[in-house]
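As written in Swiss-Prot, here are the features:
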| type | residues | note |
| --- | --- | --- |
| BINDING | Leu229, Val233, Asn306, Ile309, Glu313, Phe335, Tyr342, Asp400, Tyr434 | serotonin binding site |
| MUTAGEN | Lys477 to Ala | Does not alter sorting to large dense granules |
| MUTAGEN | Lys480 to Ala | Does not alter sorting to large dense granules |
| MUTAGEN | Met481 to Ala | Does not alter sorting to large dense granules |
Amino acid sequence: MALSDLVLLRWLRDSRHSRKLILFIVFLALLLDNMLLTVVVPIIPSYLYSIKHEKNSTEIQTTRPELVVSTSESIFSYYNNSTVLITGNATGTLPGGQSHKATSTQHTVANTTVPSDCPSEDRDLLNENVQVGLLFASKATVQLLTNPFIGLLTNRIGYPIPMFAGFCIMFISTVMFAFSSSYAFLLIARSLQGIGSSCSSVAGMGMLASVYTDDEERGKPMGIALGGLAMGVLVGPPFGSVLYEFVGKTAPFLVLAALVLLDGAIQLFVLQPSRVQPESQKGTPLTTLLKDPYILIAAGSICFANMGIAMLEPALPIWMMETMCSRKWQLGVAFLPASISYLIGTNIFGILAHKMGRWLCALLGMVIVGISILCIPFAKNIYGLIAPNFGVGFAIGMVDSSMMPIMGYLVDLRHVSVYGSVYAIADVAFCMGYAIGPSAGGAIAKAIGFPWLMTIIGIIDIAFAPLCFFLRSPPAKEEKMAILMDHNCPIKRKMYTQNNVQSYPIGDDEESESD
């Protein structure tokens, strides 16, 4: 028993320096972050609607007896499913104290059976587009504002401490979601999640770029890490909707909180976040990176591709409740095809994109996103959403798995190979999509309708696609070109950082990979 314990401790000690274990930590952090991001998608619209109408339903029950005139009788007809009201000559009192004289008349009231899950033609439901959109956008807005600071922080103190801070904040946010019973507390929990997400995503992607220094090799681990994001998006909505309907609102968040604790324990042991590990060289200033047109094109692709699904998240469940009479569990399951296809897309094109050209992969992805989004309003039921949602997810997977590695490649090619700031920009682009998408999407859906909302974002994605052509062969800066000519190596980029890899170093079993 003691020998097995020693073997386990030795394995853990050796694994601490493994790139694969670091990849697993980033994968798990992105998985849980995006599960929390999407688990609220089917819960919040229905939960806010139920909170708002609990009071209204109580008031209706107390006022309903006043509407019945004592001299009236009702006869239900099974022939045509209608109710005939027969009233005699009498004077009754209507709500508000108004006097009303009834005569002997017959009023036929058609009985239409409307499911309780189908609040169509409800003005409150239409207005909820804006409220839900702002709630969803708050996380991305806070993350958008926090990312530049996290990028600079990682350059100064390294990646482990911000990574662990992201875990702590996400745990607090998850518990707040579980026990929040008002819109204000939900808004605070969602905003707090934005800070935690910023720490996890910027530090995580920067950490991967620093340990996988070869451009061709880097695509695969980043595709796997984005697979964690995809898994979170995949599992979140159905996981949340099923537990919400059959267990309650608190259940999905408590399960997530337990998983987040597990992630924190692994980070604490492997990354040792108490140690400050600054970068060995000074990175390119954030303002300089923001002036690079090639970085801006890559960031724009990430932003507009993800803006499509971000607009769908608050608007699609409400549109389904209004037009399809969808049940609670269906509101989350509708996103399942997009989530599955995103997972497929990131894993396939994480490897394939480098061979076919990342610019071409992103260009095709933007076009497919636009076409798929344009098809969504034509769906008449939940089955009609399968194909377009599958196309949306698959295409966004193409874009993300192409553009995330190319951000690191552009820094290697044109700037100093320090990755915190450039992945802060990538995450800012992602967050802009998720900040502008829900907030603007909710307002547009309320003003001109859901179909026009889909038309607008679909056209924007297709129009942006040709700009990806400029990423086909981005030029190197003069000093970088001199290095390339000296080493006579126009493709491999690993010489830029192979002497500056941080101390989550490569294990003995993997040193041969970097030779």
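Any Cβ shown, glycine's included, is placed from N, Cα and C.
Keep in mind the model shows the original residues, not the substituted ones.
Feature map: annotations from Swiss-Prot on the structure.
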residue	record	DSSP (3 states)
Leu229	serotonin binding site	helix
Asn306	serotonin binding site	helix
Glu313	serotonin binding site	helix
Tyr342	serotonin binding site	helix
Tyr434	serotonin binding site	helix
Least surrounded among the binding-site residues, given as Leu229, Asn306, Glu313, Tyr342, Tyr434, when other CB atoms within 10 Å are counted: Asn306
Recorded serotonin binding residues, Leu229, Val233, Asn306, Ile309, Glu313, Phe335, Tyr342, Asp400, Tyr434 - maximal Cα separation rounded to whole Å: 18
